[in-house]
Each structure stands twice: as structure tokens, then as C-alpha cells.
Amino acid sequence: MKEEKEHRPKEKRVTLLTPAGATGSGGGTSGDSSKGEDKQDRNKEKKEALSKVVIRRLPPTLTKEQLQEHLQPMPEHDYFEFFSNDTSLYPHMYARAYINFKNQEDIILFRDRFDGYVFLDNKGQEYPAIVEFAPFQKAAKKKTKKRDTKVGTIDDDPEYRKFLESYATDNEKMTSTPETLLEEIEAKNRELIAKKTTPLLSFLKNKQRMREEKREERRRREIERKRQREEERRKWKEEEKRKRKDIEKLKKIDRIPERDKLKDEPKIKVHRFLLQAVNQKNLLKKPEKGDEKELDKREKAKKLDKENLSDERASGQSCTLPKRSDSELKDEKPKRPEDESGRDYREREREYERDQERILRERERLKRQEEERRRQKERYEKEKTFKRKEEEMKKEKDTLRDKGKKAESTESIGSSEKTEKKEEVVKRDRIRNKDRPAMQLYQPGARSRNRLCPPDDSTKSGDSAAERKQESGISHRKEGGEE
């Protein structure tokens, strides 16, 4: 790579620096250009020479001073930077150091000395170091800090002078009483609180205010509704009282002509009976032309009498009742909405009564359902117990039948048992429970009889026992068949 870099610019420079018509001077210029290129190549080689070294894999607890002690004696260098461990790179928490040497020979000696050198930490763990060229060969420049022009000029600053003046006045105020100071502090706090207004706080305050206004409106409406209801009830009651009074007055007025009528009632009754009898006779008879005209005249006269009576009653009522003034009539006209409010109140009462009736019906229906469920449960339990009893009866019958069958089987085995009993009587051994047959009947005093009686009598007794068993089995069968 170095040879290519050396040859390429030479060829270019030669072609460019050969002007036409200048032969002798061209040789001198070519020699100067070759010298300049050699200097540039040397500078490039110096720049390309690696001088910055990094020491990696150092213990995480190692400090800069401890590392410098280990590296003594240090060769000539112009840059030394130490970086402690980084906890974010766990578990690879190692320290490292960068050194820029002035001489290339010192780099080789340093590498031979510290590459693979084992460092120990506080806990005695070993950390073999690695020495190699740094990937970034440039060194950080040390910035020369310029002196600030404002250093030592605070006494001349006008703001500082104002501060000193205000500070002196504050000291004078401190001599005042604590009450005045508290008042001043409270006033300042109030001003600060009043000034602290953000859009969020204003929004929340407005929201709270709107809620309070809505609540007040609701309360006011409820109060008005209650007042209106009370007024409607009061008016309705007053109207009812007034109507009752009017009805009572009318009844009193009607009673006066009724008393007068009571005196003439017997005559009227006689006339009525006579009229009924005459009417019946007339109905039986065929009406003639003259009679029909007379009947029409009588009916017309009756109608006129009835109309006259109704007019007299109306006139009597109007005379008896006091005349109302125009103001009262005007007051009565706007009473229509009051009547409507009374009707609404009555309708509400009717709806409430209907709701109560519906609730009572639902409760009765639920009670009936519960009673039906309880009855069904009782029926189910009764049926269950009845079925259980039937099953028990069937089981008892089956057991009785099984006993009868087993008795028959014992009769067939009886002959074989006779021979065994004879041998047992001869031996006169005690019979144990395990040696007894499964279906042998209990015979009290059988052992004493066997000892006293000869073997022939024992056989007879065995035959009689077998006959008894047969008879008992037959009787059981008969009972089972009858059942």
C-alpha cells in the first residue's frame, strides 16, 4: 500500500509539471518536485505510525494512582487517560487506560512488560491485562482556559449595589415587631395565591361553580314543586268543601217541596193505582179512534205538567241561592286549571292504588307458587317413601322364597349328614361352630339326648327332624304362593 501511494503522485506530478518549449528548465523543476514529495511521504509515515496504546481488562476497583504506581517507571509520553469501570456493562466491568508514547521503541518494551501482566484486586482475584494499539489514534487536546474579563468586577456591578442597598433596608426592617412582619408575610402569600391562576385551575373552578349552580337550581325546582303540590291539595280540599256545602244547600231546598208533597201522597197513590188499573183495561181493549185522540191529549198534558214543574224548581233554586257579583264570576273562570290539578292529583292517587293492587297480586301469585312447590315436594316425598316400602316388601318376599329353596337343598343333604352324625356320636367329640352345617336348625337339648340315647334312637330323631324341616319348607312355600 505504501509503494502505491509513493508512485501514484510522482507520475501525476511529472505529467503536470512538463511545460512545452522548456527543456533545460524542466529538469530542474522535476528535481525540486521530487524533494517535496519525499518530505510529504515522510510526514505521512510519521502520521501513520501508531503511537497510542490501550491497556484493557484492568480490575474494576483499580484507581488511577494505583495504576501509575504499577506502571513506574513510565517512558516518555504526552497523553495519559484512565477510565474506571462502568456498572451498566455488567458482567464486563473492567477499567482501562490510554497512553500516547513519543517513541516507537518504548511501545514494544511496554507491550512486552505489561501484556499478560496479572493485576490483583482487594478480594485477591486475578485480572490479566491486555496491551494493544488503540482503535482511535488521536489524542484529546488540552484547552487553554482564558481568563474571564469579569473576574474581580462584582463591586462595580449596579445590580450588586442594588442588592446591598435592599439588604441594608431589610436589616432595618428586622428591628420592627413580629406582628407587622407576620402581616406582611400573609399579605405576600395572599398576593401570590391570587396571582397563581393557570388554565387548569380556572377550568376546575368554573366546573365546580357550574355544579353548585345546577344543585341550587334543582333545589329551587324541588321547593317550587312541593309548594305547587301543597297549593293544589289545598285548593282541591277547598273546592270539595264548597261543593259539599252547595250540595247540602240544594238538598235543604229540595226537602221543602218534598214535605208539601208528603201531605198529598195518599191521594196521589190512589190516583196512581186507579190509573194503572185503567191502563191495564185499556191495554186489553182495542183502542178506538176517539180513544186514541184522548190518549194523545192526556200524554201532551202530562208532558206540559212535567215541564212546568221543572221550571218552577229551577226558578225556586235561583231565588233561594244568593246572587254572585261579577268579581266572583271572574274569580270562578280561572279555576279551570285548579280543577285540572285536582284531577291530576286524583289520577295519581288512582295510579298509586293500582300499583299497590298489582304488587299485592304479585305477592299472592308468589305465595301460590311457593305453596304449589311445597305440595309437590310433599307428594314426591310420599311417593318416595311408598316406593321404598314396596321395595322392602319385595325384598322380604324374595328372602322367604330363598329360605324355602335352601330348606329343600338341606333335605337332599340330610342322608349324607346321617352317616356323619353316627360317626360323631361314636367319637363323642365336641362340635365346633365351623363344623356345623350352614342351614342346621337350632335344637335345644340335642347334645344331652345324643349322649343318653343309643345310635338307633339318634337316627330316628334325625329322621323326625328332617321330616319337620320338609313340613316347614312346604308351609313356607304355601305362604309365598298365597302372597
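Glycine residues also receive a Cβ, built from the backbone N, Cα and C atoms like all the rest.
Non-local contacts of Lys52 (mutagenesis position) by the CB criterion (under 8 A, 6+ apart in sequence, same chain) comprise Tyr79, Tyr98, Ile99, Asn100, Phe101, Phe133, Ala134, Phe136, Gln137, Lys138, Ala139. A strand conformation is recorded for Lys52 (mutagenesis position) in the three-state DSSP classification. Quoted from Swiss-Prot, the note attached to the mutagenesis of Lys52 to Glu states: Abolishes interaction with UPF2.
All protein chains included, Arg56 (mutagenesis position) registers 13 other Cβ atoms within 10 Å of its own Cβ. Among the mutagenesis experiments that Swiss-Prot reports, Arg56 to Glu is described with the note: Does not abolish interaction with UPF2.
According to Swiss-Prot, the mutagenesis experiment Arg430 to Ala carries the annotation: Reduces NMD.
Here the residue is the original one, but Swiss-Prot notes a mutagenesis experiment at this spot, Arg436 to Ala: Impairs association with EJC.
Recorded in Swiss-Prot as a mutagenesis result, Arg451 to Glu carries the remark: Abolishes NMD; when associated with E-447 and E-449.
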